[in-house]
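Student: Heads up, here are the entries from Swiss-Prot:
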{"type": "ACT_SITE", "residues": "D110", "note": "active site, nucleophile"}
{"type": "ACT_SITE", "residues": "H280", "note": "active site, proton acceptor"}
{"type": "BINDING", "residues": "R111, R114, H155, W156, Y219", "note": "fluoroacetate binding site"}
{"type": "DOMAIN", "residues": "32-270", "note": "domain 'AB hydrolase-1'"}
{"type": "MUTAGEN", "residues": "F40 to A", "note": "Reduced catalytic rate. Minor effect on substrate affinity"}
{"type": "MUTAGEN", "residues": "D110 to N", "note": "Loss of enzyme activity"}
{"type": "MUTAGEN", "residues": "H155 to N", "note": "Reduced catalytic rate with fluoroacetate, but increased catalytic rate with chloroacetate. Minor effect on substrate affinity"}
{"type": "MUTAGEN", "residues": "W156 to H", "note": "Reduced catalytic rate. Reduced substrate affinity"}
{"type": "MUTAGEN", "residues": "W185 to F", "note": "Reduced catalytic rate. Minor effect on substrate affinity"}
{"type": "MUTAGEN", "residues": "Y219 to F", "note": "Reduced catalytic rate. Minor effect on substrate affinity"}
{"type": "MUTAGEN", "residues": "H280 to N", "note": "Abolishes hydrolysis of covalent reaction intermediate"}
Amino acid sequence: MPDLADLFPGFGSEWINTSSGRIFARVGGDGPPLLLLHGFPQTHVMWHRVAPKLAERFKVIVADLPGYGWSDMPESDEQHTPYTKRAMAKQLIEAMEQLGHVHFALAGHDRGARVSYRLALDSPGRLSKLAVLDILPTYEYWQRMNRAYALKIYHWSFLAQPAPLPENLLGGDPDFYVKAKLASWTRAGDLSAFDPRAVEHYRIAFADPMRRHVMCEDYRAGAYADFEHDKIDVEAGNKIPVPMLALWGASGIAQSAATPLDVWRKWASDVQGAPIESGHFLPEEAPDQTAEALVRFFSAAP
């Protein structure tokens, strides 16, 4: 994949060793540490329009999720354990410790947001604040899977099918699939919101059969272990205790299932939120508005 360092001016590259393999990250800026996590079918590059603005106030760590982008791919098992959001969160905590950050702020989009809220539920003492972009909790998505929503996020069921069914089908035309997925979730319904260099980065990553397998394992974990972890928390009345911001696209995925802020109030003790004039990909479709909201939230006194 192309390096694309020019999309992250002032950032350096880090390969961070953990007990489950290396995590790739770009690190830039000075100030309190802020970890940014991407989603499917992307890499850390999706933050390129927002990270430099955040780096004016924070030390920003933009990481590839375990198995995605340039991060190592932990070997999976029948329970998809390394790709549960719980396991991913633990590995990213370890990576942050390696960088010297035991306590940090966290923002995640899509799958990265699922890792983020799981980290907040399992290890709240690690976080100062949490932001999630264009998601509802995994449990809520599955519980709200009516006809309209099942058609909109069909990939949740498709990618969760037993291996190698989705892997083999995706291998028929991976370039078409990844570009179609990106375009279909934007407000405009095309690729015009993306930097072409970023799209090429996502395309090359998705072209790797092993990376596609990891993405399927991510969704298999979401359909089984992640759902059960969420179910235990919601039934026990456990809530995210740290200050939380929920942002969603006015034309995004989360708002089409429910009113996001109402849902998150069931899951978090101190949550605020608002829509962004965007589709699903807030940091690329509406970077100024997204960056402004994140800076305001993370800069405010607790």
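Glycine is treated like the rest: Cβ placed from N, Cα and C.
Substituted residues are absent from this model; it holds the original ones throughout.
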Student: Count the other Cβ atoms sitting within 10 Å of the Cβ of W185 (mutagenesis position), across every protein chain shown.
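Tutor: Around the Cβ of W185 (mutagenesis position), 21 other Cβ atoms lie within 10 Å.
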Student: Taking Cα atoms as reference points, rank the recorded positions F40, D110, R111, W156 by distance from H280 (mutagenesis position) and give the first.
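Tutor: Closest recorded candidate to H280 (mutagenesis position) by Cα: D110.
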Student: On a count of neighbouring CB atoms within 10 A, which of the mutagenesis positions F40, W156 is highest?
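Tutor: Neighbour-count leader: F40.
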Student: Find, for the listed recorded positions R114, H155, the residue with the lowest Cβ contact count at a 10 Å cut-off, counting only other Cβ atoms.
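Tutor: Least crowded of the recorded positions R114, H155, by Cβ count within 10 Å, is H155.
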Student: Residues with Cβ closer than 8 Å to the Cβ of Y219 (mutagenesis position), same chain and 6+ apart in sequence?
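Tutor: Correct list: F40, H155, W156, L159, A160.
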Student: Through the lens of DSSP with three states only, how would you label Y219 (mutagenesis position)?
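Tutor: DSSP assigns Y219 (mutagenesis position) to helix.
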Student: Name the one residue among D110, R111, R114 whose Cα is closest in three-dimensional space to that of W185 (mutagenesis position); these are the recorded positions.
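Tutor: Considering only the listed recorded positions, the nearest one is D110.
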Student: Using an 8 Å cut-off from the Cβ centroid of R111, R114, H155, W156, Y219, can you name the remaining same-chain residues around the fluoroacetate site, in sequence order?
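Tutor: Apart from the listed residues, the neighbours are F40, D110, I153, L159, A160, D218, G222.
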Student: Report the same-chain neighbours of R111 (fluoroacetate binding site): residues 6+ apart in sequence with Cβ closer than 8 Å to its Cβ, ordered by sequence.
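Tutor: Spatial neighbours, sequence-distant, of R111 (fluoroacetate binding site): L37, H38, G39, F40, L65, D218.
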